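The note that Swiss-Prot attaches to the natural variant Ala11 to Pro is: In strain: B226 and B316. Per Swiss-Prot, natural variant Gln20 to Glu is noted as: In strain: B316. One entry in Swiss-Prot concerns the natural variant Ile45 to Val. Its note says: In strain: MJ1. Swiss-Prot gives this note for the natural variant Asn56 to Asp: In strain: MJ1. Annotation of the natural variant Ala61 to Gly in Swiss-Prot: In strain: Z24.
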Amino acid sequence: MNFYNIFVFVALILAITIGQSEAGWLKKIGKKIERVGQHTRDATIQGLGIAQQAANVAATARG
């Protein structure tokens, strides 16, 4: 019974310390994923603008 209490205590301490140290690299990965999303959004908006301009040119060329 005493071993179980010690095991739970050690596991709890490890979980707390690992949880605090893991936040650094998880935050970096999250920022990288967020940046990829922003670049994708910006490229999509730019692509839509170019497509709209091409459609306008095509409509003008047809008369």
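Note: Cβ is positioned from N, Cα and C throughout, glycine not excepted.
No substitution from the list is modelled in this structure, which keeps its original residues.
Positions of Swiss-Prot features highlighted on the structure.
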residue	record	DSSP (3 states)
Ala11	variant position	helix
Ile45	variant position	helix
Asn56	variant position	helix
Ala61	variant position	helix
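Over all protein chains present, the Cβ of Asn56 (variant position) has 10 other Cβ atoms lying within 10 Å. Taking only the Cα positions, the spacing between Ala11 (variant position) and Ile45 (variant position) is 49 angstrom. A separation of roughly 17 Å, to the nearest angstrom, links the Cα atoms of Ile45 (variant position) and Asn56 (variant position).
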